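Chemist: Taken from Swiss-Prot, the feature (5S)-5-amino-3-oxohexanoate binding site applies to Glu14, Ser82, Gly85, Thr106, Asn108, supported by experimental evidence. Among the features that Swiss-Prot reports, Zn(2+) binding site is placed at His46, His48, Glu230, with the record citing experimental evidence. Among the mutagenesis entries in Swiss-Prot is Ser82 to Gly, noted as: Reduced catalytic efficiency. The annotation that Swiss-Prot gives for the mutagenesis experiment Glu143 to Gly or Gln reads: Reduced catalytic efficiency. Looking at Swiss-Prot, the entry for mutagenesis of Arg226 to Gly says: Loss of catalytic activity. The mutagenesis experiment Asp231 to Gly is recorded by Swiss-Prot, whose note states: Loss of catalytic activity.
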Amino acid sequence: MEPLILTAAITGAETTRADQPNLPITPEEQAKEAKACFEAGARVIHLHIREDDGRPSQRLDRFQEAISAIREVVPEIIIQISTGGAVGESFDKRLAPLALKPEMATLNAGTLNFGDDIFINHPADIIRLAEAFKQYNVVPEVEVYESGMVDAVARLIKKGIITQNPLHIQFVLGVPGGMSGKPKNLMYMMEHLKEEIPTATWAVAGIGRWHIPTSLIAMVTGGHIRCGFEDNIFYHKGVIAESNAQLVARLARIAKEIGRPLATPEQAREILALNK
């Protein structure tokens, strides 16, 4: 089984300080949190940005400020920017940060109900985004929220629109309106991915109460794991986590106890095909 890659989604676009008082918002706070997460075992930072008042943002100069701040304190970590933005963000603003040419960024594979909103990813926009990844030479992580999106991604590969190989898939399970994080759902998604895109690597982000069940399954079946305040603000039920690093450290400890090594930065880049 290959080494485990832990990703820390430290801020997100929907979580607020009212939900999680320890949420990092400014570039300086994000850099401090990224360093702590790296030291706890994370090798990827999934990055959304905020304005100082907490509003979600896709401003290029703000992204660059956050990226530079993180690079200054932890140059080894992989920074994966979000092209999802906040629900309702214009597609042009979502796409724009690819011009910064990060190592990695997210590509959402379809539309779904997202709580009380609709997270719109029109097929034409998905194709446009996939072409932008190639234009800027950015490695995609494809975000999949239900099984039909695996089929949609497989079709894009067959058409030559997505060419990254191996392709990294992130199962995002437990979003209200999407597939839940029940173990049988994750097991099915794993099998379905193997059938449709056999060379793909995968990770899981279990939202809220599904964080631990999905993480444990991934840990023992060869998948990788995302954690952090974007997905889950609690350490235990009803107990607010002290930091993103606390969530990373728990997964790192469990991995050590079951004998699955954590990936080094070099191994993570190799697994995610960032060196190709």
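Including glycine, each Cβ sits where the backbone N, Cα and C put it.
So, quick note: what you're seeing has the original residues, none of the substitutions.
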Chemist: According to DSSP, folded down to helix, strand and coil, what is Asn108 ((5S)-5-amino-3-oxohexanoate binding site)?
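Modeler: SS state of Asn108 ((5S)-5-amino-3-oxohexanoate binding site) = strand.
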Chemist: Using Cα-Cα distances with a 10 Å cut-off, which of the recorded positions His46, Ser82, Glu143, Arg226 are near Glu14 ((5S)-5-amino-3-oxohexanoate binding site)?
Modeler: none
Chemist: Taking the Cα atoms as reference points, how far is Ser82 (mutagenesis position) from Glu230 (Zn(2+) binding site) in Å?
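Modeler: Spelling it out, the Cα of Ser82 (mutagenesis position) and the Cα of Glu230 (Zn(2+) binding site) are 12 Å apart.
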Chemist: Give me the non-local Cβ neighbours of Asp231 (mutagenesis position): same chain, 6+ apart in sequence, Cβ-Cβ under 8 Å, ordered along the sequence.
Modeler: Ala9, Gly12, Ala205, Gly206, Ile207, Gly208, His211
Chemist: Is any of the recorded positions His46, His48, Glu143, Arg226, Glu230 within 10 Å of Gly85 ((5S)-5-amino-3-oxohexanoate binding site) (Cα-Cα), and if so, which, in sequence order?
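Modeler: Among His46, His48, Glu143, Arg226, Glu230, the ones whose Cα sits within 10 Å of that of Gly85 ((5S)-5-amino-3-oxohexanoate binding site) are His48.
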Chemist: Identify, among the recorded positions His46, His48, Arg226, the residue whose Cβ has the fewest other Cβ atoms within 10 Å in this structure.
Modeler: His48
Chemist: How big is the Cα-to-Cα gap, in Å, between His48 (Zn(2+) binding site) and Thr106 ((5S)-5-amino-3-oxohexanoate binding site)?
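Modeler: Cα-Cα, rounded: 11 Å.
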Chemist: Out of the recorded positions listed (His46, Glu143, Arg226, Glu230), which are within 10 Å of Thr106 ((5S)-5-amino-3-oxohexanoate binding site), Cα to Cα?
Modeler: His46, Glu143
Chemist: Could you check which of the recorded positions (His46, Asn108, Glu143) sits closest to Arg226 (mutagenesis position), going Cα to Cα?
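Modeler: In terms of Cα distance, Arg226 (mutagenesis position) lies closest to His46.
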